[in-house]
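Q: Annotated D-glucose binding site per Swiss-Prot: Arg326, Trp335, Arg350, Asp351, Phe352, Asn353, Leu354, Ile355, in sequence order. Mutagenesis annotation in Swiss-Prot: Cys21 to Ala, described as Abolishes cell outer membrane localization; the structure shown retains the original residue. While the structure shown retains the original residue, Swiss-Prot records the mutagenesis experiment Trp192 to Ala with this note: Impaired binding to starch; when associated with A-221; A-229 and A-252. Abolished binding to starch; when associated with A-221; A-229; A-252; A-326; A-336 and A-350. In Swiss-Prot, the entry for mutagenesis Lys221 to Ala states: Impaired binding to starch; when associated with A-192; A-229 and A-252. Abolished binding to starch; when associated with A-192; A-229; A-252; A-326; A-336 and A-350. The structure shown retains the original residue. Among the mutagenesis entries in Swiss-Prot is Tyr229 to Ala, noted as: Impaired binding to starch; when associated with A-192; A-221 and A-252. Abolished binding to starch; when associated with A-192; A-221; A-252; A-326; A-336 and A-350. For the published mutagenesis Asn252 to Ala, Swiss-Prot gives the following note: Impaired binding to starch; when associated with A-192; A-221 and A-229. Abolished binding to starch; when associated with A-192; A-221; A-229; A-326; A-336 and A-350. While the structure shown retains the original residue, Swiss-Prot records the mutagenesis experiment Arg326 to Ala with this note: Impaired binding to starch; when associated with A-336 and A-350. Abolished binding to starch; when associated with A-192; A-221; A-229; A-252; A-336 and A-350. The mutagenesis experiment Trp336 to Ala is recorded by Swiss-Prot, whose note states: Impaired binding to starch; when associated with A-326 and A-350. Abolished binding to starch; when associated with A-192; A-221; A-229; A-252; A-326; and A-350. Annotation of the published mutagenesis Arg350 to Ala in Swiss-Prot: Impaired binding to starch; when associated with A-326 and A-336. Abolished binding to starch; when associated with A-192; A-221; A-229; A-252; A-326 and A-336; the original residue is retained in the structure shown.
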Amino acid sequence: MKKISNILLAVTFALPLFTACETDNDSNPILNEPDTFTLNTPAYAANNVYDLKNAQTVELTCSQPDYGFPAATTYTVQASFEQDFIEATDESKANYTVLESTSPTAKINVDASELNNALLDLWTAVNGEQAELPTEPVAVYIRLKANITSSGKGVCFSNVIELPNVLISKSTSSLTPPKTMFIVGSMLDTDWKVWKPMAGVYGMDGQFYSMIYFDANSEFKFGTKENEYIGINDNRVTVTDKAGAGVSGSDNFVVENAGWYLFYVKAAVKGDDYQFTITFYPAEVYLFGNTTGGSWAFNDEWKFTVPATKDGNFVSPAMTASGEVRMCFKTDLDWWRTEFTLHDGEIFYRDFNLIDSWTEKGDGYSIQGSAGNVIHLNFTAGTGEKK
């Protein structure tokens, strides 16, 4: 077997995330639709082995697509064993794999385990279930897809780069992403007896979310099952506070600032255990679709008002047109991954491949709105209504 040396644990693409801002003039920016953008070849790619089993991340860097103005951009990693990426047709599958995790910046820390598993699946798809995995490094080709965040606009693809020495390995762990996630704490009940189940992010195994009101200095823990009690001091846990919640603690999580937050948990398999990433997002709920006159982006004109109390209602702006009501939370993901509706007066979180309408789920899942209607949502009670 070829000796593996100089194991590279990170590969590099870099560029800060630019976001649109107001200018001194009243003109609207004009969207340029670029054909491509530059993905950088790592400086030492030719002489190093990317051992995905023993690496943590593969770091990539690229230039931002030229949209004609600074725009928040989402990057998706695609990988193939062939230099020419071939799209799927009615007769054949695509010859590349797409990683589920995306990046909001042009410096992308690709999870090595996720890349390894994606390449394993692609190898099996190309060579058959009985095909042996190569014991020596193989060439892997990478490209990026970019689009303007939370929209279908500005889609373009980077150039293809080669990583000539990538070692992929069979997973030695039988652990799979958790199917459930719960949160418990003083903001739910003072006796810590209520284990609140969280909604699963559609299409993202091991990821969960819940809109929760935290009293000032609330304390809580979470778990993949009831009575697991995972705290902030667990070395498997990292916390990102994007909402100014003021998260701290030495055992229990402590939320300093009272208010509504979207609590988000990502559980990733790392060997024989999980790594948990906790994110606090602002409590942002939006109307989408036909009842807004056709808005399919996070437009603050269609953001719900946030109540000041635990038992208050989130209230939508008045609809301006007729059609099916579409609602979602704002995270770093595509809007439809955290979409929900109302069914028999209760909030129902998307759990299926919705193509065009909630009618595909069954009777009573599609809310039909008209001009002047508003939606009231009570996330503490888990209920809602159209008025």
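These residue numbers are counts, starting from 1, taken along the chain as shown.
Using N, Cα and C of the backbone, Cβ positions are placed for all residues, glycine too.
A description of the local structural setting of each listed feature is requested, covering burial, neighbours and distances.
A: Cβ contacts within 10 Å of Arg326 (mutagenesis position), excluding its own Cβ and spanning all protein chains shown: 25.
Taking the Cβ of Trp192 (mutagenesis position) as reference, residues of its chain lying under 8 Å away and at least six apart in sequence are, in sequence order, Val184, Gly185, Ser186.
Secondary structure at Lys221 (mutagenesis position), as computed by DSSP, is strand.
According to DSSP, Tyr229 (mutagenesis position) sits in a coil region rather than a helix or strand. Under 8 Å, Cβ to Cβ, and six or more positions away along its own chain, Tyr229 (mutagenesis position) finds Val184, Lys221, Gly223.
Long-range C-beta contacts of Asn252 (mutagenesis position), restricted to its own chain and to partners at least six residues apart, with a cutoff below 8 Å, comprise Gly185, Glu219, Phe220, Lys221, Gly231, Ile232.
DSSP gives Arg326 (mutagenesis position) a strand state.
Of all Cβ atoms in the shown protein chains, 15 besides its own fall within 10 Å of the Cβ of Trp336 (mutagenesis position). According to DSSP, Trp336 (mutagenesis position) is assigned to a helical segment.
Long-range Cβ neighbours of Arg350 (mutagenesis position) (same chain, at least 6 residues apart, Cβ-Cβ under 8 Å): Tyr202, Trp336, Arg337, Thr338, Glu339, Phe340, Thr341.
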Q: Give me the long-range Cβ neighbours of Trp335 (D-glucose binding site): same chain, 6+ apart, Cβ under 8 Å, in sequence order.
A: Ser150, Tyr286, Phe288, Trp296, Ala297, Phe298, Cys328
Q: In sequence order, which same-chain residues at least six apart have a C-beta under 8 angstroms from Phe352 (D-glucose binding site)?
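A: Residues satisfying the criterion: Tyr202, Glu360, Lys361.
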Q: Residues with Cβ closer than 8 Å to the Cβ of Asp351 (D-glucose binding site), same chain and 6+ apart in sequence?
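A: The answer is Gly200, Tyr202.
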